[in-house]
Amino acid sequence: MDIDLLWSFGGWFFILFPETINYCMAKLRSTSQISHFTNPRSCSSLFFVALLIITILITMLQSSTSMEVTSLPTHQPTSSNSHDESSTSSTATTTTDLHPKRTHHQSHPKPTRSFEAGAHEVPSGPNPISNR
């Protein structure tokens with residue numbers, strides 16, 4: 001097992017649990033090569049930094065979802081029940097054009113011009129230039 005590969009994929013268990021080093025294929029000459037967290041402040045500071053990063057990520061995700069919810073049109077309740085269902089359904093199905101300057105293209109455009117294939121001279125023979 002390659003030790004560099006373990007470090008790149010989170011080999012922190014070697015630092016936290018030094019007895020797991022015995023399960024590696026390569027044996028270390030001494031245990032002094034491994035740095036241990038002897039200072040409890042460094043462990044707690046790493047914990048708080050990780051907690052801060054997770055908190056920031058969660059707030060960013062919540063703010064992006066709340067922006068999506070507020071950008072959706074809301075249905076206003078009508079004050080009177082005299083409106084028919086078609087008028088309320090037409091207001092509920094309105095959409096917002098996100099790109100107002102873009103023109104809408106048809107998926108299959110109608111052919112507006114026809115190719116003018118009138119009568120024309122067709123050369124005959126293997127070499128049309130010499131047939132003139």
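Cβ atoms here come from the backbone N, Cα and C positions, even for glycine.
While the structure shown retains the original residue, Swiss-Prot records the mutagenesis experiment His120 to Ala with this note: Impaired repression of tracheary element differentiation.
Same-chain residues at least 6 positions away in sequence with a Cβ under 8 Å from that of Glu121 (mutagenesis position) are not found in this chain. Listed in Swiss-Prot is the mutagenesis experiment Glu121 to Ala, annotated as follows: No visible effect on tracheary element differentiation.
Val122 (mutagenesis position) has a Cβ environment of 6 other Cβ atoms inside 10 Å. Val122 (mutagenesis position) falls within neither a helix nor a strand when secondary structure is assigned with DSSP, and so counts as coil. Experimental mutagenesis at this site is recorded by Swiss-Prot as Val122 to Ala, annotated: Impaired repression of tracheary element differentiation.
Under its mutagenesis entries, Swiss-Prot includes Ser124 to Ala with the note: No visible effect on tracheary element differentiation.
Listed in Swiss-Prot as a mutagenesis experiment, Gly125 to Ala is described as follows: Impaired repression of tracheary element differentiation.
Long-range Cβ neighbours of Pro126 (mutagenesis position) (same chain, at least 6 residues apart, Cβ-Cβ under 8 Å): none. Per Swiss-Prot, mutagenesis Pro126 to Ala is noted as: No visible effect on tracheary element differentiation.
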